[in-house]
Amino acid sequence: MLECSRDRAVTMEDEQDAHHRRQICDNCDRPNAICLCHVLPADLIPTNTEIIILHHPHESRHKLNTTPLLTKSLLNVTRIPARRLLRRHISTAGGTALPAPPTIYLFPSSPSSPAVTISEFKSLNLLNHREISNPPPLRLIVFDATWKHAKEMVKASEVVLREAGAVRVCLDTEIDASVSGGTIYDSELVLRKEPFGGCVTTAEAVARCLGAIEPDGEEIERKLISVLKEMVRFQSKYLKPMKPRPKLLKKRFQNQQPLEQEEE
């Protein structure tokens, strides 16, 4: 009987410990052990750019998803849980009846669907509005999903994107599809193994994009990246290191050889 009581007491202690570990912060919606409130902006950051994040249902349940960092940091952002973009998503996203702003969507370039870099787009946009003191705000559409799902989402959204006159843009850093991605231990900003070299999280992609197109872009990018770095720092304590794939190691070795030859 005494042994049974002792077992019950141990079980209750375990349940209390588990409950304590599962306690969620009311502000950032993350477990208390990895709360990010100390790095989140005290006030949501305003942007001229209207940001729409099409959030794949599977990705929204992933514990390492970075879209919540954006919705907790930016004022002018809308998260839409869906597998494809619909007309109503962009017609009512801003909540106004004003004409739709110039629209861009962030996705890597491909031979069949080329994209302009965000820096090139910024130069073209400034050139087109050089006689206007206050250029119209932009609308940025981002697809948050795994690489496979994101490609499916973009393809399923092509009609609406085309009707909106959306321009496909990519980050200045190119994606190398011939190389497997790295891990959290290869970068301060990567949370999990990416499919290709050059891939980044949604939060970093949006931060880099806003850094290029917003008037106060550098400061906005710095704030968002600091939040992401802290999230990665926390998560790295609980993630098991993964060895880079052979293709990635081979690519790094090839890149190092020219540098070593130059030094000789």
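Keep in mind that glycine also has a Cβ here, set from the backbone N, Cα and C atoms.
No substitution from the list is modelled in this structure, which keeps its original residues.
Swiss-Prot has this to say about the protein:
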- Cys25, Cys28, Cys35, Cys37: Zn(2+) binding site (BINDING)
- Asp144 to Ala: Loss of activity (MUTAGEN)
- Trp147 to Ala: Loss of activity (MUTAGEN)
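Shown here: features listed in Swiss-Prot, placed on the structure.
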| residue | record | DSSP (3 states) |
| --- | --- | --- |
| Cys25 | Zn(2+) binding site | coil |
| Cys35 | Zn(2+) binding site | coil |
| Asp144 | mutagenesis position | strand |
Problem - Cα distance (Å, whole number) from Trp147 (mutagenesis position) to Cys35 (Zn(2+) binding site) - result: 28
Fill in the blank from the handout: Here the 10 Å Cβ neighbour count for Cys37 (Zn(2+) binding site) comes out at 13
Handout entry: Number of other Cβ atoms within 10 Å of the Cβ of Cys28 (Zn(2+) binding site) across all protein chains
Key = 20
Practice task
Please tell me which one of the binding-site residues listed here (Cys25, Cys28, Cys37) sits closest to Asp144 (mutagenesis position), measuring Cα to Cα?
Solution key: Cys28
Exercise for the section: State the count of C-beta atoms found within 10 angstroms of the C-beta of Trp147 (mutagenesis position), not counting that atom itself. Expected result: 15
Fill in the blank from the handout: Integer Å value for the Cα distance linking Cys37 (Zn(2+) binding site) with Trp147 (mutagenesis position) is 29
Problem - Sorted by sequence, non-Cys25, Cys28, Cys35, Cys37 residues with Cβ within 8 Å of centre, Zn(2+) - result: Asp26, Asn27, Asp29, Arg30, Asn32, Leu36, His38, Leu40
Fill in the blank from the handout: Expressed in Å to no decimal places, the gap between the Cα atoms of Cys28 (Zn(2+) binding site) and Trp147 (mutagenesis position) is 26
